[in-house]
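Enquirer: One structure coming up, written as structure tokens, with questions to follow.
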Amino acid sequence: MAPSGSLAVPLAVLVLLLWGAPWTHGRRSNVRVITDENWRELLEGDWMIEFYAPWCPACQNLQPEWESFAEWGEDLEVNIAKVDVTEQPGLSGRFIITALPTIYHCKDGEFRRYQGPRTKKDFINFISDKEWKSIEPVSSWFGPGSVLMSSMSALFQLSMWIRTCHNYFIEDLGLPVWGSYTVFALATLFSGLLLGLCMIFVADCLCPSKRRRPQPYPYPSKKLLSESAQPLKKVEEEQEADEEDVSEEEAESKEGTNKDFPQNAIRQRSLGPSLATDKS
């Protein structure tokens with residue numbers, strides 16, 4: 001009897017562990033993990049999403065409350081999810097995550113930022129009492145599905161890719177820091193040149209420029225020459241006529257002076273002796 005009693009306790013502990021293992025596993029699965037591949041599931045239904053980072057102390061303190069809140073998800077008809085921003089940088093840019101942890105409520109594609117107390121009871125009251133209706137939803141311009149936020153997501157993914165390449169150059173290849181920066185500078189330069197050439201090619205295809213043929217020099221025709229020569233001839237004839245009139249007037253004035261000259265001289269000569277006698 002003693003051996004059977006001594007084996008009963010270990011067997012009971014083993015049964016409890018085996019029975020509790022799937023329970024704990026199912027408990028962890030209540031919180032869904034959101035990635036870049038399945039984030040569009042948030043656009044349908046009722047969701048509460050937590051954005052966190054493993055190194056964040058506030059996020060670590062929130063995890064027990066979030067896990068216990070997830071147990072009520074089925075009763076409240078709300079899906080509980082979380083996003084690790086260190087593994088999903090695109091989603092952090094898409095949702096404009098500037099502080100950690102950040103909690104969003106989503107109802108049929110309308111996103112609202114939760115800014116209340118971070119306890120299990122407050123989360124439950126927020127959903128059951130529909131307190132989210134008093135919060136203004138995020139504008140469609142800044143919604144995660146907008147073109148602007150999609151561009152922001154791509155920018156965040158590009159920055160993380162550049163950081164990964166930088167670490168690879170330094171740690172794996174052994175390049176100095178300035179060598180890694182030089183590689184990125186050259187890559188940026190060549191990519192800019194290639195993008196500029198592509199834009200010029202597309203613009204030329206969409207709006208081709210009209211090629212102008214060189215026009216021959218407009219030589220004046222004979223008619224124009226004859227018509228333009230006629231007023232010149234008239235002007236020359238008028239100038240010649242004026243010159244002739246001037247020359248005739250000058251000639252007449254000279255003749256008049258020549259005729260007066262001998263008469264004056266005769267008078268002076270005739271007056272000369274008489275003046276001499278008067279003086280004597």
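Each residue, glycine too, has its Cβ placed from N, Cα and C.
Nothing has been swapped: the model has the original residues at all the noted spots.
Relevant sequence annotations retrieved from Swiss-Prot are reproduced here:
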type	residues	note
DOMAIN	27-132	domain 'Thioredoxin'
MUTAGEN	Cys56 to Ser	Loss of reductase activity and ability to inhibit TMEM68/DIESL; when associated with S-59
ACT_SITE	Cys56	active site, nucleophile
MUTAGEN	Cys59 to Ser	Loss of reductase activity and ability to inhibit TMEM68/DIESL; when associated with S-56
ACT_SITE	Cys59	active site, nucleophile
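Structural setting of the listed features?
Expert: In the three-state DSSP assignment, the secondary structure recorded for Cys56 (mutagenesis position) is coil. Taking all protein chains in view, 16 other C-beta atoms sit within 10 angstroms of the C-beta of Cys56 (mutagenesis position).
Annotation for Cys59 (mutagenesis position): same-chain Cβ neighbours under 8 Å, separated by at least 6 residues, are Tyr52, Ala53, Leu100, Pro101.
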Enquirer: Let's see if you can do this one: DSSP helix, strand and coil counts over the domain 'Thioredoxin' (27-132), in that order.
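Expert: Secondary-structure composition of the domain 'Thioredoxin' (27-132): 42 helix, 27 strand, 37 coil.
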